[in-house]
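Only one structure is covered here, and it is reproduced in the block below.
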Amino acid sequence: MASFKGFSVNTVPVSKAKRDISSLAATPGIRSQPFTPSVDMSQSREFLTKAIEQGSMSIPYQHVNVPKVDRKVVSLVVRPFSSGAFSISGVISPAHAYLLDCLPQLEQAMAFVASPESFQASDVAKRFAIKPGMSLQDAITAFINFVSAMLKMTVTRQNFDVIVAEIERLASTSVSVRTEEAKVADEELMLFGLDHRGPQQLDISNAKGIMKAADIQATHDVHLAPGVGNIDPEIYNEGRFMFMQHKPLAADQSYFTLETADYFKIYPTYDEHDSRMADQKQSGLILCTKDEVLAEQTIFKLDAPDDKTVHLLDRDDDHVVARFTKVFIEDVAPGHHAAQRSGQRSVLDDLYANTQVVSITSAALKWVVKHGVSDGIVNRKNVKVCVGFDPLYTLSTHNGVSLCALLMDEKLSVLNSACRMTLRSLMKTGRDADAHRAFQRVLSQGYASLMCYYHPSRKLAYGEVLFLERSSDMVDGIKLQLDASRQCHECPVLQQKVVELEKQIIMQKSIQSDPTPMALQPLLSQLRELSSEVTRLQMELSRTQSLNAQLEADAKSAQACSLDMYLRHHTCINGHTKEDELLDAVRVAPDVRKEIMEKRGEVRRGWCERISKEAAAKCQTVIDDLTQMNGKQAREITELRESAENYEKQIAELVGTITQNQMTYQQELQALVAKNVELDTMNQRQAKSLRITPSLLSATPIDSVDGAADLIDFSVPTDEL
């Protein structure tokens, strides 16, 4: 299985709708069966969408086998107006699960759809008529197609009651004679072999056939394929045809904007600003055969990085102008054909679910036709099919366009019976050789001169400028016959006669085919009136119930809504966890609570910043003053420290001086004491010699003088010798 690279995700597998089991069990005509929850692919879709928006070049794709869901079997009774009632049963798909809530209205609407004679004998009403033997899902599909074709509306739960009323109104205003437009549409189907009843040929050998052919040629309001939603079928099919030819801008851009945008993100496009081919990042999908040569179908260089990837390279600088994922039709078409018959999902369904624009080669188209597996390959409402992958190749050769258009009209089983010769003509192998020779003539004109054909505005007429000599793709003998019929001058008179005769025949047939006895006609009229009255009352009851439920829901949510409004506009900075619990207690929705708490957090941060700024502004002056004072004090402290150091030096000098003086003083004092002691000794001697009393002599104090004790005692006689 190849990996996709950048497919746009616009159409994804429909998620299974959840249903209330208890309400379904109480619905009449439903047998209860076990319910299995469905697989939700929303996460995969979100992943792919984000990756594509970010320009991712490698998005892994995984095939998911969605398990079958056991749904309830529903039985409905359809009561046509002109025949007996019959029942249909089956399961309702998840996409139409809302119909389970309005089964009575569905039965009434199916009664009208099962009675095509109520709508002017319209061919559209006959084509989508509900018939006995249908399954419930087929009947619902027929009903949806009927509403889309007749009312140009899409069936939804919201407008279902309006659709039923419109069907009733349309049926009540009908007449028994069908309009000329419906006749012409029916006859055109027979003329071109597209009628489901088998191949028929319009006889134009007489005047009546010529008149019918002229009417068919003059009519332009015939739609063979219904549109999607409210898109007009002609606009829808014209858009598909333009995409098939690589002319997306020729389609109505009010309906095909997304597909056109994806187209120019995938296929080679000329960038007028850079004057070169754009470097495409998004990858496309090619359905091709294993034996065909893709390089012969493009003017660019073809590079294959691996078996599943193809790059188209610019011939000037080899940059990538387009990227494609190659899928072989032999690998997916047979499995898709078998899955369609078994009601399962195929690999091709998963491929188509991840892209809006797909390329398929002419060889792949011929392969699916040859092997009888072409149904559902190109006729997909969610995918726009482009024949070929190089726009210039398709526009210049038209190879495969007619075959693809034919496969879009009908299933292969119908084409094999009604358009066998056309298929044989389109399947001829000589067409590929002719296309190859025509494309070689394109390449001979030079690469640079062909760049203008890839301009997004598509200003030039593509192949019309390149191939004025190219012959027509087919020869239509019917067109010649219709042109010849214009020369008939009696056509208006014959046409009027034919119309009158047909009206008479239809009136006679309607009288002869009426199986109802005349005695039962009044009762049948009363029954129809009562049925219409019952339908009207049921619709009024449904509207009343819906209105009542809406009023109750509004009353219950009024208080909560008012509280939500108050909380959203209330300014608060309380972001505590307990506050979230209180909001949950008053039943505020989780998303609203989250929004409120985030808003409060932002307000709180804003106020914190504001308060911080104001406080900082007020404190800045004080801080500056304190800083200045601190600097002044620091200078004073420095000066005091210097003064203290000077004082300490002076003190040390003074201490040294004092110490020196003390030492000098002590020495001098000792010398004086010693002298006095010597004098005392001499006085003692003289006193003795003079016989003076010794007590009258004063002695020198020796104890008060340090070092006096060590002095020589002169009182002791010394030996002078």
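Glycine too: its Cβ is placed from the backbone N, Cα and C atoms.
None of the substitutions listed is reflected here, since the structure keeps the original residues.
As written in Swiss-Prot, here are the features:
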MUTAGEN   Cys561 to Ser  Diffusely localized in the cytoplasm
MUTAGEN   His569 to Gln  Diffusely localized in the cytoplasm
MUTAGEN   His570 to Gln  No effect on subcellular localization
MUTAGEN   Cys572 to Ser  No effect on subcellular localization
MUTAGEN   His576 to Gln  No effect on subcellular localization
Intrachain C-beta neighbours of Cys572 (mutagenesis position), sequence separation six or more, cut-off 8 angstroms: Arg600, Val603
Cβ contacts of His576 (mutagenesis position) (under 8 Å, same chain, 6 or more positions away): none
Local Cβ density at His569 (mutagenesis position) - other Cβ atoms counted within 10 Å: 8
